[in-house]
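Engineer: Below, the features straight out of Swiss-Prot:
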DOMAIN    39-295  domain 'Fe/B12 periplasmic-binding'
MUTAGEN   R69 to C  NO change in citrate-mediated Fe(3+) transport
MUTAGEN   E93 to A  Retains 10% of wild-type citrate-mediated Fe(3+) transport
MUTAGEN   E93 to R  Retains 13% of wild-type citrate-mediated Fe(3+) transport
MUTAGEN   E222 to C  Retains 32% of wild-type citrate-mediated Fe(3+) transport
MUTAGEN   Q248 to C  Retains 92% of wild-type citrate-mediated Fe(3+) transport
Amino acid sequence: MLAFIRFLFAGLLLVISHAFAATVQDEHGTFTLEKTPQRIVVLELSFADALAAVDVIPIGIADDNDAKRILPEVRAHLKPWQSVGTRAQPSLEAIAALKPDLIIADSSRHAGVYIALQQIAPVLLLKSRNETYAENLQSAAIIGEMVGKKREMQARLEQHKERMAQWASQLPKGTRVAFGTSREQQFNLHTQETWTGSVLASLGLNVPAAMAGASMPSIGLEQLLAVNPAWLLVAHYREESIVKRWQQDPLWQMLTAAQKQQVASVDSNTWARMRGIFAAERIAADTVKIFHHQPLTVVK
């Protein structure tokens with residue numbers, strides 16, 4: 001009798017395992033998991049955002065060795081995790097030590113270590129660094145399916161769609177807006193082919209198109225004048241920022257945004273590093289506040 005019970009139990013486990021089997025198309029091809037992963041390591045911030053959206057907790061995150069790189073809204077859904085280094089160069093040793101049963105990697109950043117990662121655990125390869133808003137939502141849906149939360153993710157995406165529509169209704173449709181990141185010697189315009197640019201476009205705003213095939217071109221003040229947005233939103237990566245120097249240039253006052261005092265600084269982590277459901281909602285909320293001349297929430 002005991003042997004029979006053990007046989008039935010083993011069969012039940014097999015049925016449960018196959019009940020959770022999922023197959024998707026990732027950036028490498030067909031990807032299948034036979035059971036729901038329990039020990040997940042993510043190598044991009046957007047993947048942590050997606051897991052948080054369905055309350056799945058990763059054991060490891062490539063957080064650039066700084067937990068505050070993760071948005072507070074995302075952290076609220078997670079428990080303390082192990083950092084596995086930077087997104088650009090995650091530590092294979094740290095990842096292996098966690099004994100993951102799923103690694104979610106970025107097809108742009110991690111193609112070079114894909115085979116090495118596969119020696120540790122199954123690797124779901126998705127876009128993150130160079131994705132658009134629509135592609136990010138598709139990736140979130142894939143992640144939801146692979147962690148056994150397909151229905152929950154679909155519900156969260158519907159909620160997200162409704163929230164974004166509410167924020168969009170509070171913005172003047174068709175307003176020309178430009179967002180860019182500013183360093184000491186460089187300003188990068190995020191066009192509608194980038195994640196942030198496409199989030200703003202989804203809100204009904206008029207975002208610059210790609211320039212000469214470049215989705216995130218480095219431009220000068222004269223080129224910015226040619227774009228001439230009604231609103232200019234800037235994420236300053238450095239304290240010494242080229243845009244701050246431009247503001248002392250006589251040409252600056254020729255910008256419509258400058259003339260109307262519609263130049264705003266935004267959090268670089270939220271607007272440029274993070275991508276995902278929570279991140280898009282924060283950007284939408286920030287944009288409404290900016291357009292209505294309200295102070296932004298300080299990110300901690």
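Glycine is no exception: its Cβ is also placed from the backbone N, Cα and C atoms.
Residues as originally present; substitutions not included.
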Engineer: Which of the mutagenesis positions R69, E222, Q248 has its Cα nearest to the Cα of E93 (mutagenesis position)?
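Structural biologist: That would be R69, nearest by Cα distance.
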Engineer: According to DSSP, does Q248 (mutagenesis position) fall in a helix, a strand, or coil?
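Structural biologist: The three-state answer is coil.
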Engineer: Ten-angstrom check, please: count other Cβ atoms within 10 Å of the Cβ of R69 (mutagenesis position), all chains counted.
Structural biologist: 20
Engineer: Would you mind reading off the Cα separation of E222 (mutagenesis position) from Q248 (mutagenesis position), to the nearest angstrom?
Structural biologist: 14
Engineer: If I take every residue in the domain 'Fe/B12 periplasmic-binding' (39-295) and average their pLDDT values, what number comes out?
Structural biologist: 96
Engineer: Looking only at C-alpha atoms, tell me how far Q248 (mutagenesis position) is from R69 (mutagenesis position), rounded to the nearest Å.
Structural biologist: 31
Engineer: Within 10 angstroms of the C-beta of E93 (mutagenesis position), what count of other C-beta atoms is obtained when all protein chains are considered?
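Structural biologist: A 10 Å sphere around the Cβ of E93 (mutagenesis position) contains 10 other Cβ atoms.
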